[in-house]
Amino acid sequence: MACWWPLLLELWTVMPTWAGDELLNICMNAKHHKRVPSPEDKLYEECIPWKDNACCTLTTSWEAHLDVSPLYNFSLFHCGLLMPGCRKHFIQAICFYECSPNLGPWIQPVGSLGWEVAPSGQGERVVNVPLCQEDCEEWWEDCRMSYTCKSNWRGGWDWSQGKNRCPKGAQCLPFSHYFPTPADLCEKTWSNSFKASPERRNSGRCLQKWFEPAQGNPNVAVARLFASSAPSWELSYTIMVCSLFLPFLS
């Protein structure tokens, strides 16, 4: 029996590393994502930061920039044109969602979150991705004078004409009415896909929805940090059971 204990101790040591690696450099199972990330030399505009390693294709990056995106037949202009800076933030957020291979620690099956049918062929989504404080603040500041009619854009639209329209009785009002704070905008727009982090950029503890390509992807290290704190409970349980039965094998 004694010869087994060093092996078990070694497994306990490497287990968090194994679990963490499973959450790194992956694409979610969703309608437009590639199966695995890979270089995409010709990504479009706001999606360019992910060209070295992307979960999106050139086509997806192009469609993310259209006023009525074919990705989900969703129009950002349901209450008229957005201010240019506001529109840019939303396109960056779409590129981040579609292209980033660094969202593994926050990926969850859609069915586990209360939806009986996965929307738009989507099997997975992200939940509570911690966006840096500046990302939420700048997004809110640049959008607060644009107009919308809902705080949760993930559902509840009128799709009778093939694209999203404001539901009956919903008023088009400034973003600041539906999103009183930067955290409200980050967290409510897509039903808690993002979370407003109190951490700032370069802290190593929050993700940036956009970054300068020449400076490298700061989200790689952040994803590794969060992945290392999310061990695989399935593997942990297996090792625990084995350790309990070892005395009977002597």
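Each Cβ is built from the backbone N, Cα and C atoms, and glycine gets one as well.
Sequence-distant contacts (6 or more apart, same chain, Cβ under 8 Å) of E45 (mutagenesis position) comprise S61, H65, I91. According to its DSSP assignment, E45 (mutagenesis position) is helical. Swiss-Prot gives this note for the published mutagenesis E45 to K: Abolishes interaction with IZUMO1.
Record note (Swiss-Prot) on the mutagenesis of E45 to A: Nearly abolishes interaction with IZUMO1.
Within 10 Å of the C-beta of W62 (mutagenesis position) there are 17 other C-beta atoms, taking all protein chains into account. In the three-state DSSP scheme, W62 (mutagenesis position) is classed as helix. Where Swiss-Prot documents W62 to A as a mutagenesis experiment, the accompanying text is: Nearly abolishes interaction with IZUMO1.
The DSSP secondary structure for L81 (mutagenesis position) is coil. Under the heading of mutagenesis, Swiss-Prot lists L81 to A and annotates it as follows: Abolishes interaction with IZUMO1.
Here K163 (mutagenesis position) comes close to V68, N73, F74, S75: these same-chain residues lie at least six apart in sequence, with C-beta atoms under 8 angstroms from its C-beta. Quoting Swiss-Prot on the mutagenesis of K163 to E: Mildly decreases interaction with IZUMO1.
Note: the CA-CA distance between L81 (mutagenesis position) and W62 (mutagenesis position) rounds to 19 Å. For L81 (mutagenesis position), the Cβ neighbour count at a 10 Å cut-off comes to 12, with all displayed protein chains included. A coil conformation is recorded for K163 (mutagenesis position) in the three-state DSSP classification, outside any helix or strand.
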